[in-house]
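Asker: Attaching a single structure in structure tokens format; questions to follow.
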Amino acid sequence: MMLIPTHHFRDIERKPEYLQPEKCAPPPFPGPAGAMWFIRDGCGIACAIVTWFLVLYAEFVVLFVMLVPSRDYAYSIINGIVFNLLAFLALASHCRAMLTDPGAVPKGNATKEFIESLQLKPGQVVYKCPKCCSIKPDRAHHCSVCKRCIRKMDHHCPWVNNCVGENNQKYFVLFTMYIALISLHALIMVGFHFLHCFEEDWTKCSSFSPPTTVILLILLCFEALLFLIFTSVMFGTQVHSICTDETGIEQLKKEERRWAKKTKWMNMKAVFGHPFSLGWASPFATPDQGKADPYQYVV
């Protein structure tokens, strides 16, 4: 007897009650193009506010405790420009990482009509997420906080109140890089300022009282050291993940590699855009990644 090839529809959690595409409601009407993405999560919003507060605190101490009272105008101007530029780029990267759709799969598109429109060939399957009722592209994972399946999801970061995925990984990498740079810059300036205050009169090295100055500088030093270590490790982890073309979740789950292997340079260009330019370091440049839309899997 000859068997007729059939298409396959698989549920990611292998629950029989979810295997019927008719169980899904029709997908919601798409929102306007360019609509802002924002996750309403209390913990994430609180972490994002704390992030901005800490950067603005560092800005306050650097400007009004160290640079403004300094008699070396060249030192104050140069360091003020560098620190403010890095802080601006860090906060801009934070906003882009937080407000950019990380690559959410259309919700509720696992309908019978949509599956038939894919025109699957024999031997091909599609995977469905029972939680958001979406057809999962290859390398997509469901986020319990965003309540969506995210393409190439690396992890959900509460500090940016968003998932780090296919569309916003560049901005997250820039955010960690610029935070690490301003943390290092702040530590260096705190060290020089302490030396200056020890050599000079404490009452002349700051517009604040000596005890207040010491407390503000120690708090900034602790904050800068903590975030320098944290963001440097995160930056290195992200760059390694990009170069190996393997997300944090894929590494954690030890998922079998089903995608084509590319060079490290090609993987970097896939995240930061083609070709290499100063736009790689800009949170305002949107990378042209030329992404595909792979809903189908060959098994």
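Using the three backbone atoms N, Cα and C, a Cβ is placed for every residue, glycine included.
In case it helps, Swiss-Prot gives these features for our protein:
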type	residues	note
MUTAGEN	Tyr18 to Phe	Decreased phosphorylation by FGFR1
MUTAGEN	Val61 to Arg	Loss of function in calcium transport
DOMAIN	126-177	domain 'DHHC'
MUTAGEN	Cys129 to Ser	No effect on ZDHHC3 palmitoylation. Changed protein structure. Decreased protein-cysteine S-palmitoyltransferase activity
MUTAGEN	Cys132 to Ser	No effect on ZDHHC3 palmitoylation. Changed protein structure. Decreased protein-cysteine S-palmitoyltransferase activity
MUTAGEN	Cys133 to Ser	No effect on ZDHHC3 palmitoylation. No effect on protein-cysteine S-palmitoyltransferase activity
MUTAGEN	Cys146 to Ser	Decreased ZDHHC3 palmitoylation. Changed protein structure. Decreased protein-cysteine S-palmitoyltransferase activity
MUTAGEN	Cys157 to Ser	Loss of protein-cysteine S-acyltransferase activity. Loss of ZDHHC3 palmitoylation
ACT_SITE	Cys157	active site, S-palmitoyl cysteine intermediate
MUTAGEN	Tyr295 to Phe	Decreased phosphorylation by SRC and increased autopalmitoylation; when associated with F-297
MUTAGEN	Tyr297 to Phe	Decreased phosphorylation by SRC and increased autopalmitoylation; when associated with F-295
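Can you walk me through where each of these features ends up in the structure?
Answerer: All protein chains considered, the CB of Val61 (mutagenesis position) has 24 other CB atoms within 10 Å.
In the structure as shown, the Cβ atom of Cys132 (mutagenesis position) sits within 10 Å of 21 other Cβ atoms.
Packing around Cys133 (mutagenesis position) is summarised by its Cβ count: 19 other Cβ atoms lie within 10 angstroms of its Cβ, all protein chains included.
Taking a C-beta cut-off of under 8 Å and a sequence gap of six or more, Cys146 (mutagenesis position) has these contacts in its own chain: Ile39, Pro102, Ala104, His156, Asn162, Cys163.
In the three-state DSSP scheme, Cys157 (mutagenesis position) falls into the strand class. The C-beta environment of Cys157 (mutagenesis position), restricted to residues of the same chain at least 6 apart in sequence and closer than 8 Å, consists of Ala97, Cys163, Val164, Phe172.
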Asker: So, by DSSP, how many helix, strand and coil residues make up the domain 'DHHC' (126-177)?
Answerer: 9 helix, 21 strand, 22 coil
Asker: Counting every protein chain present, what is the number of Cβ atoms, excluding its own, within 10 Å of the Cβ of Cys129 (mutagenesis position)?
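Answerer: Total other Cβ atoms inside 10 Å, all chains included: 21.
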